[in-house]
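Participant: This is the structure I want to talk about, given as structure tokens.
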Amino acid sequence: MGGLAWGPSRAAGSSWVNASGTWEQPLRGFSGLQGGRRRGRGEKGIPEEPLCQLTPQLGLSLRVPFGLGDYGLDMPGPQPSAASQTTGAVACLAEVLLWVGGSVVVSPRWQLSLVVERCMSAMQEGTQMVKLRGSSKGLVRFYYLDEHRSCLRWRPSRKNEKAKISIDSIQEVSEGRQSEIFQRYPDSSFDPNCCFSIYHGSHRESLDLVSPSSEEARTWVTGLRYLMAGISDEDSLARRQRTRDQWLKQTFDEADKNGDGSLSISEVLQLLHKLNVNLPRQRVKQMFREADTDDHQGTLGFEEFCAFYKMMSTRRDLYLLMLTYSNHKDHLDASDLQRFLEVEQKMNGVTLESCQNIIEQFEPCLENKSKGMLGIDGFTNYTRSPAGDIFNPEHNRVHQDMTQPLSHYFITSSHNTYLVGDQLMSQSRVDMYAWVLQAGCRCVEVDCWDGPDGEPIVHHGYTLTSKILFKDVIETINKYAFIKNEYPVILSIENHCSVVQQKKMAQYLTDILGDKLDLSSVSSEDATMLPSPQMLKGKILVKGKKLPANISEDAEEGEVSDEDSADEMEDDCKLLNGDASTNRKRVENIAKKKLDSLIKESKIRDCEDPNDFSVSTLSPSGKLGRKAEAKKGQSKVEEDVEAGEDSGVSRQNSRLFMSSFSKRKKKGSKIKKVASVEEGDETLDSPGSQSRGTARQKKTMKLSRALSDLVKYTKSVGTHDVEIEVVSSWQVSSFSETKAHQILQQKPTQYLRFNQHQLSRIYPSSYRVDSSNYNPQPFWNAGCQMVALNYQSEGRMLQLNRAKFSANGDCGYVLKPQCMCQGVFNPNSEDPLPGQLKKQLALRIISGQQLPKPRDSVLGDRGEIIDPFVEVEVIGLPVDCSKEQTRVVDDNGFNPMWEETLVFTVHMPEIALVRFLVWDHDPIGRDFIGQRTLAFSSIMPGYRHVYLEGMEEASIFVHVAVSDISGKVKQTLGLKGLFLRGTKPGSLDSHAAGQPLPRPSVSQRLLRRTASAPTKSQKPSRKGFPELALGTQDAGSEGAADDVAPSSPNPALEAPTQERSGSSSPRDTRLFPLQRPISPLCSLEPIAEEPALGPGLPLQAAAPTGPSQEGSQCPVGLGAKVTSSQQTSLGAFGTLQLRIGGGRENEEPPLRPHNGGISSGPREGTSGRQTDSKSRSRVPGHLPVVRRAKSEGQVLSELSPTPAVYSDATGTDRLWQRLEPGSHRDSVSSSSSMSSNDTVIDLSLPSLGLCRSRESIPGVSLGRLTSRPCLASAARPDLPPVTKSKSNPNLRVAGGLPTAPDELQPRPLAPRLTGHHPRPPWHHLTLVGLRDCPVSAKSKSLGDLTADDFAPSFQGSTSSLSCGLGSLGVAHQVLEPGIRRDALTEQLRWLTGFQQAGDITSPTSLGPAGDGSVGGPSFLRRSSSRSQSRVRAIASRARQAQERQQRLRGQDSRGPPEEERGTPEGACSVGHEGCVDVPMPAKGAPEQVCGAADGQLLLRL
């Protein structure tokens, strides 16, 4: 019998035989060849017999080198016929040479085209084969490889075009009768040589086929393995392009309903509906005519369809981004690309040569490529490539330190690895071990029990699961353990066998695993410490019980404690074999009905995965009662079954499945209890049972010496007190999820210290009979290494697990943070790591691409176009858990635009995960579309694509900015959170670390869905913008003693600040101090709204809607002076408030200055305009909102001579200058040059400004910064422009802008005001009154407070209060005479009572235009459904808060009281260290908005 084996090394010039019988260069990695007879040792190594001339009896066997496992591809020879002999020989040779661990590299001279083409041609022609199913009858189907060689298809099938298996999804192709399906058939049913199985998909489903002949079976196995090998060798860029090409072809074929090879206009329209494209029919027809180039025949061929798809999918967001960095050219040159990569993508060491290589690689246009230019197509290709993916490509390989002790790593672990389904009746399969090991799992579980014929078996004890041989399991583990990586595998043995079969187990382990068990070569410097993964490469560690040291070495066995036996079901859930086997069918039928009832009920709830079912933890509270009932005696099984149908089938009693199941078993069959006996209980029919009232008996078991000696570093021990310091690190403690959660809640710091020195394993509760998974994150927070999950249950928890371990090349080991390995902290604390810098993650969700319809859509592709929104969740420490979502975009799943920023604060980013979810909004809930979960440490900064997991083209485009922050962070929860401080939805506290919550009723869930889903036409409230608060700034801060600000000319304004300056009460919280001077406020405002740009459309500057005043309109200036004794220099620290300005829907919006000033002029031209989000998405000229976080400098008073100085948005030394309004600044970036103390987040495009030293800034000695003026037109001759530099790379040189001068010229912010009323002091400001709620608000159902529950009341025209969250000010209003309302209540009503016309996305935009007439066109009030009782509760709480404030401060209140819960989301605030003057505008004058720094009076609630 000839064979292929590894022989001695060959000389460099040696050769091998090729397919034609001549010798060529060998494959890399092979060191020798033995085939037929042993080859000669001549000069050219020519054998006596060519390898291709195989005898019919010849078989081949491949032994793979160490680290790749032993494939043992034993292939029997072909039949004697000459034709089949040649075909079989070629197939065998190709298989042997090509399938080496799924990857092969061939010499250029090696000619395999003939072999490959023969296999591919045969597969594409197709073969009729029998598909085996679980039933006894197979299905005859015709299987073939598609023309693109990307999918295996078959017919006939009811699935039509969905009847396919992608080559990418195939995990393994195995020959013979190896699958579980084949085992159900008698051995004589099929010829093993004609059988093979294809394992595919995330659940490792098997397709079991029987071919007509062994040659055809071998051809299919060879061809599929070849395709899989090519895919594994394919780089990520080529794979992405191939996937896209295949997707386009597949989409074209599916759209071609009549099969004529072209698409008509009707077929194109149907395809667009399927792709969730909502375009006007005329626009579609126009693009159709432009793409139809072959004499305009009215149809599109494939090439024409590709052109049509390209026109349709041109990315506007990428085009605007390209214009930004190309100086508004339609291409990027190498220098532009270099600047983009350095500034936005935060890449280091970018050279012009590397940029030129990118252009060569991604630019499809030959003309552009020859000129060294990257056009929009090339730029799109680059951003959609792996280089533009959000996942760090460095994390695709092992990059962490692997030399630390094992206890310093998280280790991915599997629970009941052998099961394919639930814990009661599912199948046990050997290939589950192959799947999880290849998926990166490093700890697998084997439940061993005594089997027939002296052979130990593996199955879930006391259940109806099927059984497999222990020997087969060990052989599979040996074969697949180190295919993906060589880091150690931990074999968790749950031993329930007798001593005799334990010896058999030890023999199999030793014989099969061999050297993999030999740990003598592993030496550790410290005997008390565990070895490292690097030292244990290629080793298998047996985790199990070990005989104590006091037992004689000659003893063959001994007794050990069985208390630590993990994963056993509760006593009342055990069904032993024996007499119960006669009633197996009856019990199985009952169990199936119960499980079906549970699964049907679980489908009702919101579910990210339709296959992700969950059965809540079943309370064992009735345990004693059930046991007592079981003692009443036995009765007939038939009677019990009939009596039990009524009690258990109903939905309300379905949760009692375990108890009723236990009851039936105990009554209807001989159920034995094992050794554990609870006090006062009696076992049934069990010899040696305890008498009533005896204490709990300690469980012991006998252990074989041979099996004990295989355990070294991973000795299983019983659970003990985590406060006791462990003596040895060579042991593993197992905790159920319930016990571990209890310890985590009671002793978190001790548990963390415990896990620093030894291993701990967490396993699911025994009540998770449906194999559902718990949340692993709380146990990772405590440093638990092996958090075992049910790999067969795909869903959220497994997605978190995959994301966790993808951060280190999927090797199964992830290094813990340093603080978890040394020292202790409380992971449940609100500030677990005080004094350490935190990370702030700013995610701007820009757009989506090719989002499909939900998988479980009733109408499928014919369903309505989706209304998507994005939800982002941060999962980590409890204090870090939060969840935010964007608004809903109506009727657009192809290219929706969100342009919204979500901000998260993370205390420990090393263990945090970030989860992106896309939902389809539905009137009664939401439908899951897709998700992508990543480790925080794996996220790349800059503009990135987030590809949804398991989807070919679906992605969302985001911008990522990560910055360091310090100080105490509190997430603002909005107006709702001000009064209802419940647990955050994303926090771990909300679900008790994975413990199921009581299930709400259907009506409650429907109400929750309706209330929680974001409104289609309104942006959801943002809760992610943090309020960063610190205590009082140290009086000795830098510069505090050098420069003193001049005293305020208004003593009345100084008093409040001086009074607060020494306060240290919890209410006197300050927004975090900056180490560099910035202006007091930082907010997000729309900067420019631009029309859609095409290649032929120049950028147009937006024009103001109102008349200008001397060429510009600017906000009224105020004298905002820093008078705090603690902060009196240039370093005086203002408050930072992040605020979202709602995007306007008007086509010609008023201009906004960069400093947040309000564009003035009458609003009659725009007040009546309103469009909802649906109509906006259909208007080609829709103007997207471009937001920037900017420092809004303090505005000078009219008498101040201080020159204007423009501060940088990032708090650095750069200066701001305003570009012309149409220029695009669409980015979120965090300056890498910021120091660790820079706590300002730059939510803008690359900063536009000149780098200037502080000394050169005019007016620095006065200790104040002023905001820059606004522009109504780009033609202001008095403004010095900014030149293009590295700090402002996106500046374009426009026609009217001269070169920037060397110095900035001082100029006033606004003309002097005349004719207005004197400014009242802060504590004498008149508060504005509102009418009582209308009748329509009194019949509202309970729910959250919205911005529409109150109607405004406008009276008077003299005095006004300017306060607001949006860009409009409040008109002149006074209280109704004779009505006195408390201040805080009125402010709350004012903040929640209005909506700005034309801005349907902002619920808190305040203030009418012009004369402020009641019910003017500038305001909208939408009807909603809320309860009047909530209004009264809010007002009562407001009054109580005010009374508390008055008691603390006395009756002389100087302003609205502060609510100790902090500022509501979206509200503005005034820093305690500064005061403002509020000028009163003249009657009849254009609206002027006054306030602190932003032209607004900012109220802190």
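Glycine is treated like the rest: Cβ placed from N, Cα and C.
Since the structure is predicted, the reported quantities are computational estimates derived from the model, not experimental observations.
Pulled these features from Swiss-Prot for this protein:
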type	residues	note
DOMAIN	279-315	domain 'EF-hand 2'
MUTAGEN	His415 to Ala	Inhibition of activity
ACT_SITE	His415	active site
BINDING	Asn416, Glu445, Asp447, Glu494	Ca(2+) 2 binding site
DOMAIN	821-950	domain 'C2'
Participant: Please tell me which one of the binding-site residues listed here (Glu445, Asp447, Glu494) sits closest to His415 (mutagenesis position), measuring Cα to Cα?
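Facilitator: Checked the binding-site residues Glu445, Asp447, Glu494; minimum Cα distance to His415 (mutagenesis position) goes to Glu445.
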Participant: Using all protein chains in view, find how many other C-beta atoms are within 10 Å of the C-beta of His415 (mutagenesis position).
Facilitator: 27
Participant: Tell me, how many other CB atoms lie within 10 A of the CB of Glu445 (Ca(2+) 2 binding site), whichever protein chain they belong to?
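Facilitator: For Glu445 (Ca(2+) 2 binding site), the 10 Å Cβ neighbour count is 25.
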Participant: Report, as a single number, how many Cβ atoms besides its own are within 10 Å of the Cβ of Asp447 (Ca(2+) 2 binding site).
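Facilitator: I count 25 other Cβ atoms within 10 Å of it.
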Participant: Under a three-state reading of DSSP, tell me whether Asp447 (Ca(2+) 2 binding site) is helix, strand or coil.
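Facilitator: DSSP assigns Asp447 (Ca(2+) 2 binding site) to strand.
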Participant: Can you tell me the mean pLDDT for the domain 'C2' (821-950)?
Facilitator: 92
Participant: In the domain 'C2' (821-950), how many residues does DSSP call helix, how many strand, and how many coil?
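Facilitator: The domain 'C2' (821-950) comes out at 10 helix, 62 strand, 58 coil.
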Participant: For Glu494 (Ca(2+) 2 binding site), what is the tally of other C-beta atoms lying within 10 angstroms of its C-beta?
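Facilitator: A count of 24.
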Participant: Tally every other Cβ atom lying within 10 Å of the Cβ atom of Asn416 (Ca(2+) 2 binding site).
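Facilitator: Taking all protein chains shown, Asn416 (Ca(2+) 2 binding site) has 26 Cβ neighbours within 10 Å.
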Participant: Helix, strand or coil: which one is Asn416 (Ca(2+) 2 binding site) in, per DSSP?
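Facilitator: Assignment for Asn416 (Ca(2+) 2 binding site) reads coil.
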Participant: What are the DSSP helix, strand and coil residue counts for the domain 'EF-hand 2' (279-315)?
Facilitator: 22 helix, 1 strand, 14 coil
